[in-house]
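Student: Pasting in a structure now, in structure tokens, and then I'll have a few things to ask.
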Amino acid sequence: MIGSLTARIFAIFWLTLALVLMLVLMLPKLDSRQMTELLDSEQRQGLMIEQHVEAELANDPPNDLMWWRRLFRAIDKWAPPGQRLLLVTTEGRVIGAERSEMQIIRNFIGQADNADHPQKKKYGRVELVGPFSVRDGEDNYQLYLIRPASSSQSDFINLLFDRPLLLLIVTMLVSTPLLLWLAWSLAKPARKLKNAADEVAQGNLRQHPELEAGPQEFLAAGASFNQMVTALERMMTSQQRLLSDISHELRTPLTRLQLGTALLRRRSGESKELERIETEAQRLDSMINDLLVMSRNQQKNALVSETIKANQLWSEVLDNAAFEAEQMGKSLTVNFPPGPWPLYGNPNALESALENIVRNALRYSHTKIEVGFAVDKDGITITVDDDGPGVSPEDREQIFRPFYRTDEARDRESGGTGLGLAIVETAIQQHRGWVKAEDSPLGGLRLVIWLPLYKRS
């Protein structure tokens, strides 16, 4: 097996070219209608018939008035069973031929006229053999044998040889499966590499040993790809560990700050400055909690999955959100509630994902929020619409990044930490789903979540 892709393509090209040239050179010779040499047995049979006909003519005195009759008698007597003999005079007259055969006989006589080198050729269901030289006194005749063809060539084969374009088309059709297989085998490593790259793009950092096989070029690319995946996985693990460690380390001074604030309130009473310190401490505490949640969600091994039904998973989240909306003077409508659709995943992560986008809508809406659920044979689609200020098209892809903030009024004063939607995207992608932002028919932002249904294998 050739290891280099370049050498393999080069070899396939020249092999294909050689096969085409071989076909071009050899196919005409495979046409059974071509002039071919006689076998030794056929040569001996022809010479023996030639001698018998000459002897018969020598024993039959010539008759100037009925000269052709003695020729008929001679060829009829010595014609082999199932075959016929023809005699051609020096003037070109054919003795013993039928009218329907004259065209092919004339064609053969025009190609085979050397008695020292007799040949044979097939014409459909008959075959002509000759010529052999017959002497009759001062006259010379050419003797031909007409017999049934041993294996007549089919009309379709004849059509192929007579029409080169049709032969080319048939050759292309016959060679197409082989060429498709060759193309598939050459492209197979590229498809594997592409699929592995797609998995990495979706956040699935795992090595693919099968990439380190095949042609040398793809083998080297596969090895480099696996090294890259290992480096990315190591970097992501280090980043998540660092994020988790920082969050835990921030807990201690934050706890001390909250304790000091409580002691200061007890001694000095309430004040605007103290209230501001408490507010910022609470926000910092929320941010640390969100960082820890996101760090845990990014580590797939930390997610304990189970089978759960959608209505059991999200009913409480929707009830609580409806109550909060009522307290805020807003309306939350569930157009189509979730049904008993099976999902497989971590209940806490999935519950938190919907809760985050619903709270996001509550936070930024003016008066109205709508939640809808739809299901098909593949998965569940959840839409959350609000009538708030919305998000510009250029910011929609960015709002799922940690700490990303738009230029509008969606800032920290609204109560957010900038991590909610990042947590949502991480959780949904962990469950092989996706989340995206669109314009809402209510005038604000629409967030769409899709999750695959659980199908028992």
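Glycine is no exception: its Cβ is also placed from the backbone N, Cα and C atoms.
According to Swiss-Prot:
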| type | residues | note |
| --- | --- | --- |
| ACT_SITE | His248 | active site, nucleophile |
| BINDING | 248-251, 359-364, Asp386, 405-406, 416-421 | ATP binding site |
| DOMAIN | 185-237 | domain 'HAMP' |
| DOMAIN | 245-455 | domain 'Histidine kinase' |
| MUTAGEN | Arg33 to Cys | In cpxA104; a cpxA gain of function mutant, constitutively active |
| MUTAGEN | Ser185 to Arg | Nearly complete loss of response to excess periplasmic protein |
| MUTAGEN | Leu186 to Gln | 30% decrease in response to excess periplasmic protein |
| MUTAGEN | Ala197 to Val | Slight decrease in response to excess periplasmic protein |
| MUTAGEN | Asn204 to Tyr | 80% decrease in response to excess periplasmic protein |
| MUTAGEN | Gly222 to Arg | 75% decrease in response to excess periplasmic protein |
| MUTAGEN | Gly222 to Asp | 90% decrease in response to excess periplasmic protein |
| MUTAGEN | Met228 to Val | No response to excess periplasmic protein, decreased autophosphorylation, no phosphotransfer to CpxR, no tetramer formation of the C-terminal domain in solution |
| MUTAGEN | Thr252 to Pro | In cpxA101; a cpxA gain of function mutant, decreased autophosphorylation, decreased phosphotransfer to CpxR, loss of phosphatase activity, responds to periplasmic protein overproduction |
| MUTAGEN | Asn356 to Tyr | Nearly complete loss of response to excess periplasmic protein |
Student: Here's one to test understanding: among the recorded positions Ala197, Met228, Asn356, Ala361, whose C-alpha is closest in space to the C-alpha of Asn204 (mutagenesis position)?
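Tutor: For Asn204 (mutagenesis position), the spatially nearest of the recorded positions is Ala197.
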Student: Check the recorded positions Leu186, Ala197, Met228, Ala361, Leu421 for other C-beta atoms within 10 angstroms of each C-beta and report the one with the most.
Tutor: Ala361
Student: What residues, ordered by sequence, lie under 8 A Cβ-to-Cβ from Asn356 (mutagenesis position) and sit at least six positions away in the same chain?
Tutor: Gly420, Leu421, Ile423, Val424
Student: In the domain 'HAMP' (185-237), how many residues does DSSP assign to helix, to strand and to coil?
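Tutor: Going through the domain 'HAMP' (185-237) residue by residue, I get 42 helix, 0 strand, 11 coil.
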Student: For the C-alpha pair, I'd like the distance in angstrom between Tyr364 (ATP binding site) and the residue listed as 'active site, nucleophile', rounded off.
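Tutor: Cα to Cα, Tyr364 (ATP binding site) and the residue listed as 'active site, nucleophile' are separated by 30 Å.
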Student: Rounded to a whole angstrom, what is the C-alpha distance between Gly222 (mutagenesis position) and Met228 (mutagenesis position)?
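Tutor: Between the Cα atoms of Gly222 (mutagenesis position) and Met228 (mutagenesis position), the distance comes to 10 Å.
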Student: Please work out the number of neighbouring Cβ atoms within 10 Å of the Cβ of the residue listed as 'active site, nucleophile', leaving out its own Cβ.
Tutor: 13
Student: Given the model, what does the mean pLDDT over the domain 'HAMP' (185-237) come out as?
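Tutor: Mean model confidence (pLDDT) across the domain 'HAMP' (185-237) is 81.
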